[in-house]
Amino acid sequence: MDPKFQRVALSDGHFIPVLGFGTYAPEEVPKSKAMEATKIAIDAGFRHIDSAYFYKNEKEVGLAIRSKIADGTVKREDIFYTSKLWCTFHRPELVRPSLEDSLKNLQLDYVDLYIIHFPTALKPGVEIIPTDEHGKAIFDTVDICATWEAMEKCKDAGLAKSIGVSNFNRRQLEMILNKPGLKYKPVCNQVECHPYLNQGKLLEFCKSKGIVLVAYSALGSHREPEWVDQSAPVLLEDPLIGALAKKHQQTPALIALRYQLQRGIVVLAKSFTEKRIKENIQVFEFQLPSEDMKVIDSLNRNFRYVTADFAIGHPNYPFSDEY
């Protein structure tokens, strides 16, 4: 089997490709770029495509996937597509309609994975982040377990093959895992994860529960001022990662991606540049010896790029706990 298509088993029997293509881009990037980049990614060998309602690009990403099916490059079953339930749709009666909305935009019959994007419910409505007159996000009170039951129904209805979560801490995962009458446990927890925030404890916990950790911002994150502190260190400019890149004759990005794969993490690589998209899939062509893995481990400083400040103060804000 082509190493590019390496997959790992999820707890429900489905398989997820270990390397995924991330499609998020800042607001000012034209949505058409997501379509072009997704086509390039599929041509390069990516089979796992990650998007979300929040990214507002599912029409374009769906178009890219369908055009690659139409031209014979892939079949629908070759593609593993992830979408995410946004915070304004946590009320149980809104979960399925939100997924159906994504499917309509995608023009697909099902998603391979549907995940709760963030554990904090926001006031339902058309605004992505509803705010009061002081510019503060308006929270909603929804039991996360009730949202999860609605997710389970989406799986039973065949609209999502697998269901999972994102940005959950240990306590929030345990709330679902210990829920009376739990039908399906989350197959994954998609979180920010890179050498500066290596999530060692959360990874260990997830592995112990058969939950796959999926890494976003694996290359250190975009620099969008609304979401990321502009003084944040640039991961790919780290001298230790640079030295390892030189040693292995790879790019710093490939070192950061390879590090995650060797820890048993499913990793998302985000780039809209053709050259880099094609480079990133070369992550299967080399290995890091354990001493290099230890060097990268030593870079951990629990530094988070995506702090989701809009949700600070919400009872379910996930990043106040240690992990």
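Quick reminder: no glycine exception, Cβ is built from N, Cα and C everywhere.
What you see is the original sequence, not a version with the noted changes.
According to Swiss-Prot, the feature active site, proton donor maps to Y55. There are 20 other CB atoms within 10 A of the CB of Y55 (active site, proton donor), with all protein chains counted.
Counting every protein chain shown, the number of other Cβ atoms lying within 10 Å of the Cβ of L219 (NADP(+) binding site) is 25. If you look up Swiss-Prot, you'll see 23-24, D50, 166-167, Q190, 216-221, 270-280 marked as NADP(+) binding site.
DSSP assigns H117 (substrate binding site) to coil in the three-state reduction, placing it in neither a helix nor a strand. Using a 10 Å radius centred on the Cβ of H117 (substrate binding site) and all shown protein chains, the other Cβ atoms total 21. If you look up Swiss-Prot, you'll see Y24, H117 marked as substrate binding site.
The Cβ neighbour count for F54 (mutagenesis position), using a 10 Å radius and every protein chain shown, is 18. Mutagenesis annotation in Swiss-Prot: F54 to L, described as 49% reduction in 20alpha-HSD activity; little effect on 3-alpha-HSD; the structure shown retains the original residue.
In three-state terms derived from DSSP, F54 (mutagenesis position) belongs to a helical segment. Swiss-Prot documents F54 to V as a published mutagenesis change and attaches the note 73% reduction in 20alpha-HSD activity; little effect on 3-alpha-HSD.
In the three-state DSSP scheme, V306 (mutagenesis position) is classed as coil. As a published mutagenesis entry, V306 to F appears in Swiss-Prot alongside the note: Greatly reduced 3alpha-HSD activity toward DHT; little effect on 20alpha-HSD activity.
For the pair formed by T23 (NADP(+) binding site) and H117 (substrate binding site), distance between Cα atoms is given as 15 Å, rounded to the nearest Å. Proximity to Y24 (substrate binding site), defined by a C-alpha to C-alpha distance within 10 angstroms, is shown by the following recorded positions from F54, Y55, V306: F54, Y55.
Separation of the C-alpha atoms of F54 (mutagenesis position) and S166 (NADP(+) binding site): 13 Å, rounded to the nearest whole number. Of the listed binding-site residues T23, S166, T273, the Cβ environment within 10 Å is emptiest of other Cβ atoms at T273. Of K270, R276, E279, all annotated as binding-site residues, the residue with the shortest Cα distance to V306 (mutagenesis position) is K270. S166 (NADP(+) binding site) carries a strand DSSP state (E or B).
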